[in-house]
Amino acid sequence: MAACGKTNKSHVIFKKVSRDKSVTIYLGKRDYVDHVSQVEPVDGVVLVDPELVKGKKVYVTLTCAFRYGQEDIDVMGLTFRRDLYFSRVQVYPPVGAMSVLTQLQESLLKKLGDNTYPFLLTFPDYLPCSVMLQPAPQDVGKSCGVDFEVKAFASDITDPEEDKIPKKSSVRLLIRKVQHAPPEMGPQPSAEASWQFFMSDKPLNLSVSLSKEIYFHGEPIPVTVTVTNNTDKVVKKIKVSVEQIANVVLYSSDYYVKPVASEETQEKVQPNSTLTKTLVLVPLLANNRERRGIALDGKIKHEDTNLASSTIIKEGIDRTVMGILVSYHIKVKLTVSGFLGELTSSEVATEVPFRLMHPQPEDPAKESVQDENLVFEEFARQNLKDTGENTEGKKDEDAGQDE
């Protein structure tokens with residue numbers, strides 16, 4: 001008789017093997033959440049082949065780097081990369097007292113057996129999140145942005161330089177540092193504006209409101225617009241846009257303001273009348289893939305990502321080391337008839353800020369990591385909701401490890 005009961009959820013483990021098979025790194029996830037007050041540490045294990053390592057030491061490093069764009073900028077005498085953070089731990093042979101193992105590490109040590117060594121890498125609170133500026137379709141090379149890399153390698157040099165690490169004995173993994181929506185929302189965003197036109201005794205009033213402060217990626221954003229036209233002019237068009245503001249603060253304080261979604265109505269507001277209209281926008285990367293300079297959440301290789309999430313900065317942190325700061329606002333623009341009626345026009349606009357983020361993930365403390373439910377997957381990005389596309393990753397049940 002088949003056993004009854006609740007089936008435990010499989011826990012995907014991401015692994016990568018060096019070319020010479022001497023070291024294999026295992027991570028329980030690829031996205032590490034910045035809770036503002038603290039950041040989830042990178043916990044994992046390294047499987048070492050003592051025969052292939054042959055007395056070398058095995059290290060694991062965590063690097064945060066800001067890339068300025070295409071690498072050919074180096075010919076101008078400038079560096080195209082700046083390391084914002086670097087840390088390294090020796091995992092083999094073990095040094096010092098072993099720290100308390102996480103539940104994930106306990107399960108991996110039990111499953112993988114001897115020659116498996118745990119490591120724990122932490123993020124300081126001043127680092128930016130993973131973000132990049134989307135290149136144009138014809139651009140080649142690495143994109144401008146912030147990325148994080150975990151690397152495991154074997155070396156017989158105590159303090160090896162990057163170019164002296166044997167590539168065949170090293171393995172690199174890109175991970176992401178991400179932020180999710182805070183548990184509590186701020187006040188409901190709204191804005192009011194008035195304009196006085198020449199030869200009009202009374203103003204044109206505009207009121208804009210959103211239903212909440214934070215919207216999740218892929219969620220429709222209803223924007224309620226009320227136009228009170230006390231002038232003798234005609235409001236010919238109402239256009240509502242979601243604009244993304246990417247502030248590259250690390251090297252030049254450049255601002256990139258890009259509309260990522262828009263809707264408009266041609267319904268006119270005649271003199272001495274009022275119109276209330278709700279327009280719904282859905283900002284998606286799927287509708288902006290060809291546009292250079294759009295900020296995206298950092299991605300790994302050529303897999304899916306989404307529009308960059310709004311940046312939350314911990315109080316007291318220096319903004320200039322945050323790489324790229326991302327924010328959003330709703331812009332409402334009115335086209336108003338001019339002196340010659342329909343033949344000419346002028347435009348007025350106002351803005352309402354909001355946040356675009358991912359929801360809080362399930363509490364990891366509620367998930368139990370059981371060694372019999374571990375599923376090993378070659379390191380590759382998973383699909384995200386924002387893109388409007390669906391791709392499947394390749395999973396490897398790794399039957400050979402079940403013994």
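Any Cβ shown, glycine's included, is placed from N, Cα and C.
The following features are taken from Swiss-Prot:
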type: MUTAGEN; residues: Phe86 to Ala; note: Abrogates tetramerization, reduces dimerization, does not affect binding to microtubules and to phosphorylated light-activated rhodopsin; when associated with A-198, or with A-198 and V-349
type: MUTAGEN; residues: Phe198 to Ala; note: Abrogates tetramerization, reduces dimerization, does not affect binding to microtubules and to phosphorylated light-activated rhodopsin; when associated with A-86, or with A-86 and V-349
type: MUTAGEN; residues: Ala349 to Val; note: Abrogates tetramerization, reduces dimerization, does not affect binding to microtubules and to phosphorylated light-activated rhodopsin; when associated with A-86 and A-198
Most Cβ neighbours inside 10 Å, all chains, among the mutagenesis positions Phe86, Phe198: Phe86
Cβ neighbour count (within 10 Å, all chains shown) around Ala349 (mutagenesis position): 14
Where Phe86 (mutagenesis position) falls in three-state DSSP terms: strand
Three-state secondary structure, which DSSP defines for Ala349 (mutagenesis position): strand
